[in-house]
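This report concerns only the one structure given below.
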Amino acid sequence: METLKSNKARLEYLINDMRRERNDNDVLVMPSSFEDLWELYRGLANVRPALPVSDEYLAVQDAMLSDLNHQHVTDLKDLKPIKGDNIFVWQGDITTLKIDAIVNAANSRFLGCMQANHDCIDNIIHTKAGVQVRLDCAEIIRQQGRNEGVGKAKKTRGYNLPAKYIIHTVGPQIRRLPVSKMNQDLLAKCYLSCLKLADQHSLNHVAFCCISTGVFAFPQDEAAEIAVRTVESYLKETNSTLKVVFNVFTDKDLQLYKEALNRDAE
């Protein structure tokens, strides 16, 4: 049973456990600040392969992450819709949102970002949810026998996040402009696949990150238009009661989504 009382002590335990696993016997002076300890832990967790972990590790990790992740939670019930009763735009950290599901912009290997301390959404979601998500994703890939295709959607538990589930989708990667019709359609398919999966599992609400607009380089304005158009068409054509949150992080994306929703209303 997990008995460590502070998150700093938990971080030190997890760091030492992962270093032992790597046969890292170099002398390490533990950082004194929580922030530096977190960065060390996060980097090790990011690069750790999808291998089994001990019950003790999980207990310590879950106690720490659950505590940290529930300190600053935004509940969907506290948000006001921007259009109708079921479309929301919210600026903030998607990993703090209490909701049925959040959408993760994954890569085709489907194991989460394995670059230490990288600030992509895939890295942040996996880090804050816990190692179990990587293990679940690895099992999905093992069962299907191939990398994840662009435009599909798979569901895992949210584990230590306020969100109950994570829906993972691989968006198109843009290598040249203008964006091709094929890649526009693939991005729309990402949103459609996530919406269908949410309804298939009787979820009440889902929050989308800005799929493909980070390192995958989809232009933000085009992506916002496609996201809004696809979601609104789906809700109208299926009569779905699903509540949809467009989660944005930057001021630019916030403005783009507001403009896209206003244009669609004209």
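Backbone N, Cα and C atoms are what each Cβ position is placed from, and that goes for glycine too.
For all the noted positions, this structure keeps the original residue and models no substitution.
Sequence annotations record features per position, and here Swiss-Prot assigns ADP-D-ribose binding site to ASP93, ILE94, ASN107, CYS120, ILE121, ASP122, SER212, THR213, GLY214, PHE216 based on similarity to another entry. Classification of SER212 (ADP-D-ribose binding site) by DSSP places it in coil, neither helical nor stranded.
Every protein chain shown contributes to the tally, and the Cβ of CYS113 (mutagenesis position) ends up with 23 other Cβ atoms within 10 Å. The DSSP secondary structure for CYS113 (mutagenesis position) is coil. Annotation source Swiss-Prot lists Zn(2+) binding site at CYS113, HIS118, CYS120.
Marked as domain 'Macro' by Swiss-Prot on the basis of sequence analysis: 74-265. Over the domain 'Macro' (74-265) the predicted model carries a mean pLDDT of 96.
Spatially close to ASN46 (mutagenesis position) yet at least six residues away along the chain are GLY112, CYS113, MET114, GLN115, ALA116, ASN117, HIS118, ASN123, HIS126, THR127, judged by Cβ distances under 8 angstroms. Here Swiss-Prot notes a mutagenesis experiment, ASN46 to Ile, with the remark: Decreases hydrolase activity with GcvH-L as substrate. Does not affect zinc binding.
The 10 Å shell around the Cβ of ASP93 (mutagenesis position) contains 13 further Cβ atoms across the protein chains shown. According to Swiss-Prot, the mutagenesis experiment ASP93 to Arg carries the following note: No effect on hydrolase activity with GcvH-L as substrate. Does not affect zinc binding.
Quoted from Swiss-Prot, the note on mutagenesis experiment CYS113 to Ala is: Loss of hydrolase activity with GcvH-L as substrate. Loss of zinc binding.
In this structure, HIS118 (mutagenesis position) belongs to neither helix nor strand by DSSP; it is coil. Just so you know, the Cβ of HIS118 (mutagenesis position) picks up 15 other Cβ atoms within 10 Å once every protein chain is counted. Looking at Swiss-Prot, the entry for mutagenesis of HIS118 to Tyr says: Loss of hydrolase activity with GcvH-L as substrate. Loss of zinc binding.
Swiss-Prot gives this note for the published mutagenesis CYS120 to Thr: Loss of hydrolase activity with GcvH-L as substrate. Loss of zinc binding. If you take the C-beta of CYS120 (mutagenesis position) and look for same-chain residues 6 or more apart in sequence within under 8 angstroms, you find ALA105, CYS113, GLY214, VAL215.
The annotation that Swiss-Prot gives for the mutagenesis experiment ASN123 to Thr reads: Loss of hydrolase activity with GcvH-L as substrate. Does not affect zinc binding. Every protein chain considered, the tally of other Cβ atoms within 10 Å of the Cβ of ASN123 (mutagenesis position) stands at 19. Under DSSP, ASN123 (mutagenesis position) is assigned to a helix (H, G or I) in the three-state scheme.
In Swiss-Prot, a mutagenesis experiment is listed as GLY214 to Glu, annotated with the note Decreases hydrolase activity with GcvH-L as substrate. Does not affect zinc binding. Residue density at GLY214 (mutagenesis position): 17 other Cβ atoms are found within 10 A of its Cβ, drawing on all protein chains shown.
Under its mutagenesis annotations, Swiss-Prot gives PHE249 to Leu the following note: Loss of hydrolase activity with GcvH-L as substrate. Does not affect zinc binding. In the three-state DSSP classification, PHE249 (mutagenesis position) falls within coil. Long-range C-beta contacts of PHE249 (mutagenesis position), restricted to its own chain and to partners at least six residues apart, with a cutoff below 8 Å, comprise GLN91, GLY92, ASP93, CYS210.
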Since the record lists ASN107, SER212 as binding-site residues, which of them has the fewest other Cβ atoms within 10 Å of its Cβ?
ASN107
